[in-house]
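Taken from Swiss-Prot as is:
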- ASN80 to Tyr: Cold sensitive (MUTAGEN)
- CYS111 to Tyr: In DAM1-1; produces abnormal spindles resulting in growth arrest at 34 degrees Celsius (MUTAGEN)
Amino acid sequence: MSEDKAKLGTTRSATEYRLSIGSAPTSRRSSMGESSSLMKFADQEGLTSSVGEYNENTIQQLLLPKIRELSDSIITLDSNFTRLNFIHESLADLNESLGSLLYGIMSNSWCVEFSQAPHDIQDDLIAIKQLKSLEDEKNNLVMELSNMERGIKRKKDEQGENDLAKASQNKQFNQPLFPSSQVRKYRSYDNRDKRKPSKIGNNLQVENEEDYEDDTSSEASFVLNPTNIGMSKSSQGHVTKTTRLNNNTNSKLRRKSILHTIRNSIASGADLPIENDNVVNLGDLHPNNRISLGSGAARVVNGPVTKNRNSMFSGRAERKPTESRHSVAKKTEKKINTRPPFR
């Protein structure tokens, strides 16, 4: 600002002016009092001049002061505009200085608040771009690896399927084996029990656990002689060891109800030997092998009693020569008078 003032002092216009009252009369603005004094002086001189001189003096006395006043006003306006320009430049400088001050204060507060923030922004932007490029490259590599692994897995699966197909073609068909508990073996009606009777005689021997389990899980296990549990059961002499194992596995099914056991016994009556249209009891064929009194329930029918049943505490029990429970007894007609009265 001082430089501008120095320039203004050195490069002043030709017409110098001052707004103060004590300025030089040459630069003083004209006024109406001055014009009136001049008019009086002109009137005094005009008395001695002619008409032409009066007109010329009038133009000089009236127009020239006004023109001078106009020129002084224009010069004053020019100076005022110049000073206004200086004021505007000073305000612009002040604005720049104030903006710089505010920017410095904000930068200082930013550095104080965020001390960990980076200051080199250009390097940070370059590093961010490099990180993005590396991440994209990593994703591409991961995709390629996954595609390669899928291809290898597919090849292995196809190779395994081909090997299985070849093995299935070369392998012969094996008939499925069913367990003995799921297969029922049927015997013909005319089949006779051709096995030799196994007699124990007077020597009492203890059987193994399988025989004991067979005694407790037979068709008539709901009636059991507690005194003869340990002895062998010979009334079912046609039952082999394999059928005993089957009976053990199917014991739960046969224990559902007494009716099921009776139906099974009736259905298996074809295995008994038949002589002269009469069912022969296996207990009669092998009387010495009879152990349990509860191994089978027999129906009481009218007929002669050939043998007596031994006591419960005897070493062995013999079966009466009655018809087997596996067969249906022949009904004999009775007279009405022999029936018992209704109760």
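Backbone N, Cα and C define each Cβ position, glycine as well.
Don't expect the noted substitutions in this model, because it carries the original residues.
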Requested in this report: Based on DSSP, name the secondary structure state of ASN80 (mutagenesis position): helix, strand or coil.
Outcome: helix
Requested in this report: Sorry to bug you, but what's the C-alpha spacing from CYS111 (mutagenesis position) to ASN80 (mutagenesis position), rounded to the closest Å?
Outcome: 46
Query raised in the report: Are there any residues in the same chain, six or more apart in sequence, whose C-beta is under 8 angstroms from the C-beta of CYS111 (mutagenesis position), and if so which?
Result: ALA117
